[in-house]
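Report on the following structure.
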Amino acid sequence: MDMVENADSLQAQERKDILMKYDKGHRAGLPEDKGPEPVGINSSIDRFGILHETELPPVTAREAKKIRREMTRTSKWMEMLGEWETYKHSSKLIDRVYKGIPMNIRGPVWSVLLNIQEIKLKNPGRYQIMKERGKRSSEHIHHIDLDVRTTLRNHVFFRDRYGAKQRELFYILLAYSEYNPEVGYCRDLSHITALFLLYLPEEDAFWALVQLLASERHSLPGFHSPNGGTVQGLQDQQEHVVPKSQPKTMWHQDKEGLCGQCASLGCLLRNLIDGISLGLTLRLWDVYLVEGEQVLMPITSIALKVQQKRLMKTSRCGLWARLRNQFFDTWAMNDDTVLKHLRASTKKLTRKQGDLPPPAKREQGSLAPRPVPASRGGKTLCKGYRQAPPGPPAQFQRPICSASPPWASRFSTPCPGGAVREDTYPVGTQGVPSLALAQGGPQGSWRFLEWKSMPRLPTDLDIGGPWFPHYDFEWSCWVRAISQEDQLATCWQAEHCGEVHNKDMSWPEEMSFTANSSKIDRQKVPTEKGATGLSNLGNTCFMNSSIQCVSNTQPLTQYFISGRHLYELNRTNPIGMKGHMAKCYGDLVQELWSGTQKSVAPLKLRRTIAKYAPKFDGFQQQDSQELLAFLLDGLHEDLNRVHEKPYVELKDSDGRPDWEVAAEAWDNHLRRNRSIIVDLFHGQLRSQVKCKTCGHISVRFDPFNFLSLPLPMDSYMDLEITVIKLDGTTPVRYGLRLNMDEKYTGLKKQLRDLCGLNSEQILLAEVHDSNIKNFPQDNQKVQLSVSGFLCAFEIPVPSSPISASSPTQIDFSSSPSTNGMFTLTTNGDLPKPIFIPNGMPNTVVPCGTEKNFTNGMVNGHMPSLPDSPFTGYIIAVHRKMMRTELYFLSPQENRPSLFGMPLIVPCTVHTRKKDLYDAVWIQVSWLARPLPPQEASIHAQDRDNCMGYQYPFTLRVVQKDGNSCAWCPQYRFCRGCKIDCGEDRAFIGNAYIAVDWHPTALHLRYQTSQERVVDKHESVEQSRRAQAEPINLDSCLRAFTSEEELGESEMYYCSKCKTHCLATKKLDLWRLPPFLIIHLKRFQFVNDQWIKSQKIVRFLRESFDPSAFLVPRDPALCQHKPLTPQGDELSKPRILAREVKKVDAQSSAGKEDMLLSKSPSSLSANISSSPKGSPSSSRKSGTSCPSSKNSSPNSSPRTLGRSKGRLRLPQIGSKNKPSSSKKNLDASKENGAGQICELADALSRGHMRGGSQPELVTPQDHEVALANGFLYEHEACGNGCGDGYSNGQLGNHSEEDSTDDQREDTHIKPIYNLYAISCHSGILSGGHYITYAKNPNCKWYCYNDSSCEELHPDEIDTDSAYILFYEQQGIDYAQFLPKIDGKKMADTSSTDEDSESDYEKYSMLQ
């Protein structure tokens, strides 16, 4: 155990070190550098950026002509890009691609070919999210790092270890491994991505890789998928074409027993990039992007033609090495000749396309076995192909790899492509290659599963063993014998050797075994009842987890094991499943609890679910909660005892008491829904909507079978934002907690309270690549997935309160200014001066608008102009000039590069140029290292005299991207016109300037480390701590029952106002079921995308009490009736058909066990204020209503209500109907308060066990009871309708249908114990479900698909809990089981036939 922990810690430390080095950048690789670059190194770099060992010769006249021709083609390509929609499908595009794409526009061409910009717009910020997620959780970090260091290391871009391009390559591959976990990372991806990075920015290169791997035309997924359909299809084509064009080469390869086509195709892309010159690689890559996979086979054919003489002279081992690693070496033709032959070969292949076999489907790979060479006399002859061995049945046919047994001689090892030497292994009688082992090993074919390293034998491979370690060529793997009866085809694929998964990622023999499981007498393995796993049928862990949780609900399992469901199947329910769901689930439960099997395959149930819910078909991962809801609803409808559902009118509360509305709603629910699912899982919610206009309240009561609780902390977003002020002080980072639907206006308000700036002074901006990319609007919702990081800049406060994000006009009322110091007021504090020199205006005026106005204003106002979108400020970006080694024109020798944090510089129509320099210097001076003391006076004198070099930078007018001039036309290649440091006004007519740092000052004085220095406000730590702290289940329930305001998009239609109005909504728990299911909503839809919350929720395993969240009941209604587990007051005598109806419109705020209130609004008063004979009791004292002499003082009202006949209610009280008037209502309460207890006493006297027979109830009695807020009716209908259970009809049911009392010895408060948990680990796009459940033997088990292991309760992973299953304490399971005496079992023969027929079809399809 310690070794495993040490290994894990070492691996985590290694991941951390790798990420730290890439984050640190080039400095992390300095120790590995080989010293300074030698003089004249530029003469060793060719025009493609490849560094050669020797100095390159001068450019020849032919090469110069080629370069000039390429420059001439640039204008034609620019025209084509301008009219791309016209040319993108034309033959002219293909012709020009074969002629060559100019280097300077290869990036834009690739961008339009792969449609990069469109997918970027559809996925803003997605790359950054994937990159950060990859840093946290990617399992490919080590392998990516190993490949990055060897990718294009002879190129100047990738030469520096942890340099800029290596970092970009590493992050792209890391992000893609999370974006597409199915592919993850493969070695070839590093070479492909490196090519993209030569001409595309980092994010564009990422989306280029995404588009390429998703393109059906390029078929790259087939090279990396487990089934290898692309490679198989190309091989099928080559086996028809190449032998005709290169017969000698193919004969030589067959003679050596080597499948050369396979090896070459398996390594095609890597050889195509590494094996030839970069110039030719780029041109072939251009063609591949346009033509797609159809050029791959002609490229291989040309390579075979070039290599023919060398291949014919090479033996087997050398032949394999050359085909694998040196396939494209030493092309004997120049680039233009290769492209010319390629074009001709492609056209020829296109004409003969009809003679080729159809390509294999990508998802299935090749279904036909690969032909093997004929055998004669024990030696291999390559004169043709014999008939292929018989394959498996079509429904089970999957390719596998062939290999030699571990004890076979080294010479007899097959080639890595999978072709077996038949001189060592003769052909069996069935025509299937068998391995006649020299040392007496078992006969049969062999297959192996590849690992690059030798791992521990996984548990997935314990089926069909034995397995042996096997070492061959470049890989190590596990090998096992397979009998000839399997009749499975062989797979030739070399690069992905291994037993190929099915489409659902299961192993071939598992599906074959599972599909025939119903006909095979499997060996019975004794096990604990219920400790049986469920086989994963292809990403079905979500289904297995839900089934195991429901299966461990003991009353429901006993119901199915005893076969009671067969007596209650409802095959006529139009919204049911004709009994199929209940029948299949019952069969599965009986297998799970038989105690004879370690695992069961739920094929029939899965087929039934897929039939009625196609969304669960296929092999995609689904939500276990959605499956659970569908399963419970399906079981309920198939077992519903109501065969003809009556029409029920949905009524509004109309001010009626909650108790009355709740009883009516529950009664209506039971009239249509009565099953064991209702008895066990159904509760009732109270939903209240209050109109904010008139105060009208509408209340509804709805049933539920599980509670979906939001995670309160995840209803907030945690955001860290850096505030940069104008005074040049160190930036400060603040931590904010915002609502998920918060807008940027609310963000500014919170930030205002923390940083001391007014909202008008805060400018929010998204900073990316050292430039401002976007300004969020105030009315937009805050988004966490932005393209960069969010910053807040201080801007000069305008003279009138306007929105900085969308200014319309500015008031030019004067504002005081003293000595050129511009003052800012912040939250009522004293005016704070910012350091702007003399000459600044008294009012804030947009820069660049002076020419449009007279005296600077029009009627005291000045509108913003399009050329100056900012009010009173401009944006400055830091810039340095980088020398470019490859360029065509002299102005392109230096290219600008942005760095650091952009600045906000105050600027108006009155600002002088010198003021701009001073304002910039104030904000950047803290980044510059101070001058030595002896130079300080000289520097100050230079600044005073405004002489040439007084500032370490120069200001220039630039475009928004910071690369080109805003004044000069593009053909001048101007990088930005200089702004002189003078006294004249800075009329720049533009919103962006560049701060060009002088190279010497940048090197000697600029402190790069200071860029990342920020002061952290205490709110940052508070936000992080709140985000990481676990929450408890009570917090989730509190959030669920809290009041929320309905927004403008979901306005409520008020029946009183007769219009849609703003309203508030509140949910409350009214009735809790005996078995409570709690769903933690970890998956939430935020900012137009689904995300998973990893928040840890703490919950109780024992004695969980949710009664605090039940709607408080009026104590007068509870004094004689203990609370049921559903939170209702109920006298156990079976006299309630629709529950005791509450009289008061507003529930009392008191608890259930409090003394009677003295308030006149209560149903009954206490002893001191009650009418004569009116009883009063307190549960604390144990007193109750006086009973008759015949009643036992120790008898419980729960023992009542077992008579067959109907009950007669005694004549009590007035017959007046309840009034909504408070006066009438109170009078009704006083008149009937004492009579209610008399009613209970009379019932107690007549319905105790052994008591007298009851009398009948008259209609007038109903009226009397209703007048007092109650309705009692006979409930001897089985499982207690009045209790919320529904095992019988209302009224007219005999004692045969009744069951034992279900609520014996229940507590006043509902106390629950945990008995099952469904947990989800991983992320939204890829995760896994497991279940922890408590067995009747009081032991906990972990159900992980087919595995089931006992564990200690402390070992349960509660951090990943997703669905909780609680059981109320003190429940007798037998009370929920209906009596079946005298009932007829439903005929399930037709159901079985339908299920078996569909099951066979489903199995064949698998």
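In case you wondered, yes, glycine gets a Cβ from its N, Cα and C as well.
Listed in Swiss-Prot:
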DOMAIN    100-292  domain 'Rab-GAP TBC'
MUTAGEN   T150 to R  Does not restore GAP activity in yeast complementation assay
MUTAGEN   R187 to Q  Does not restore GAP activity in yeast complementation assay
DOMAIN    532-1369  domain 'USP'
MUTAGEN   C541 to S  Loss of enzyme activity
ACT_SITE  C541  active site, nucleophile
ACT_SITE  H1328  active site, proton acceptor
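Looking at T150 (mutagenesis position) and the residue listed as 'active site, proton acceptor', their Cα atoms lie 35 Å from each other.
The mutagenesis positions considered are T150, C541; of these, T150 has the fewest other C-beta atoms within 10 angstroms of its C-beta. Under DSSP, C541 (mutagenesis position) is assigned to a helix (H, G or I) in the three-state scheme. Long-range Cβ proximity for H1328 (active site, proton acceptor), meaning a same-chain Cβ under 8 A and a gap of 6 or more residues, is found for C541, H1320, S1321, G1322. A strand conformation is recorded for H1328 (active site, proton acceptor) in the three-state DSSP classification. Regional average pLDDT for the domain 'Rab-GAP TBC' (100-292) in the model is 77.
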